[in-house]
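Report on one structure; see the data block that follows.
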Amino acid sequence: MTLIENLNSDKTFLENNQYTDEGVKVYEFIFGENYISSGGLEATKKILSDIELNENSKVLDIGSGLGGGCMYINEKYGAHTHGIDICSNIVNMANERVSGNNKIIFEANDILTKEFPENNFDLIYSRDAILHLSLENKNKLFQKCYKWLKPTGTLLITDYCATEKENWDDEFKEYVKQRKYTLITVEEYADILTACNFKNVVSKDLSDYWNQLLEVEHKYLHENKEEFLKLFSEKKFISLDDGWSRKIKDSKRKMQRWGYFKATKN
């Protein structure tokens, strides 16, 4: 799932690097149909398990990717879902998959310049996307989310986090720099939400669960290498294998973390 500030330059960076058409399809191979975020459908079901919505509910998915989250929410609850992603190529793919469903909308836009009415959404949801935003723009986004939520609304997020920066080694620093991520601790993330006036802030370090998901995905990749190579190159396989090996290593040594955050407007 993707979003990032500075629409023109960073949109180009993402579409030409991590989220090329082929890159998106490679991610979907390992995450599962309609997903390019950790755990695919299984994690989505778990994370949404205590959320109550209905057919009249309105949901915003920030960094909606291929749309798996919106599709699941619409299927489970019948809710209206609006996905925003900065990458036009990904949004085009997502829209092709929901053609004819007028309760699911995918839009290519920069969430930091997009505006919605106040008190508009019952749920604002984001999966592994806000890592692309600078600290300043994380704050800006959460202020907008607070405004957009209905008084009874809920904010629900998973995102990449990290240990304190003084503990980062050169390898991890290079990874974060190359991806243009801004990673903070789980505790710092929760503090930002509190500072943006959210109430009942719940933060959890789900890194152990994330590591389990990574192990399953890594195993799936190797068990299905022959099928993968019918679709993609050996170079892509090596790159994906290396990426998952690194994330598994960094999660086990508590360098990279996976945060869960839930908060309410009132």
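Glycine is treated like the rest: Cβ placed from N, Cα and C.
According to Swiss-Prot, the features are:
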type     : residues                                                  : note
MUTAGEN  : GLN18 to Asn                                              : Reduces activity
BINDING  : GLN18, TYR27, TYR160, TYR175, ARG179, TYR181, LYS247      : phosphoethanolamine binding site
MUTAGEN  : TYR19 to Phe                                              : Reduces activity
MUTAGEN  : TYR19 to Ala                                              : Abolishes activity
ACT_SITE : TYR19                                                     : active site
MUTAGEN  : TYR27 to Ala or Phe                                       : Reduces activity
BINDING  : ILE36, SER37, GLY63, ASP85, ILE86, ASP110, ILE111, ARG127 : S-adenosyl-L-methionine binding site
MUTAGEN  : ASP61 to Ala                                              : Reduces activity. No significant effects on protein folding
MUTAGEN  : GLY83 to Ala                                              : Reduces activity. No significant effects on protein folding
MUTAGEN  : ASP85 to Ala or Asn                                       : Abolishes activity
MUTAGEN  : ASP128 to Glu                                             : Reduces activity when phosphoethanolamine is used as substrate. Slightly increases activity when phospho-dimethylethanolamine is used as substrate
MUTAGEN  : ASP128 to Ala                                             : Reduces activity when phosphoethanolamine is used as substrate. No effect on activity when phospho-dimethylethanolamine is used as substrate. No significant effects on protein folding
MUTAGEN  : ASP128 to Gln                                             : Reduces activity when phosphoethanolamine is used as substrate. No effect on activity when phospho-dimethylethanolamine is used as substrate
MUTAGEN  : HIS132 to Ala, Gln or Asn                                 : Abolishes activity
ACT_SITE : HIS132                                                    : active site
MUTAGEN  : GLY153 to Ala                                             : No effect on activity
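Using Cα positions, the member of the recorded positions TYR19, ASP128, HIS132, TYR175, ARG179 nearest to SER37 (S-adenosyl-L-methionine binding site) is identified as ASP128. Across the residues the record lists as binding phosphoethanolamine (GLN18, TYR27, TYR160, TYR175, ARG179, TYR181, LYS247), the two Cα atoms farthest apart are 18 Å from each other. Relative to ILE36 (S-adenosyl-L-methionine binding site), the recorded positions with Cα atoms inside 10 Å are TYR27, the candidates having been TYR27, GLY153, ARG179.
On a Cα basis, GLY63 (S-adenosyl-L-methionine binding site) lies 19 Å away from GLY153 (mutagenesis position). For LYS247 (phosphoethanolamine binding site), the Cβ neighbour count at a 10 Å cut-off comes to 22, with all displayed protein chains included. Separation of the C-alpha atoms of ILE86 (S-adenosyl-L-methionine binding site) and TYR181 (phosphoethanolamine binding site): 15 Å, rounded to the nearest whole number.
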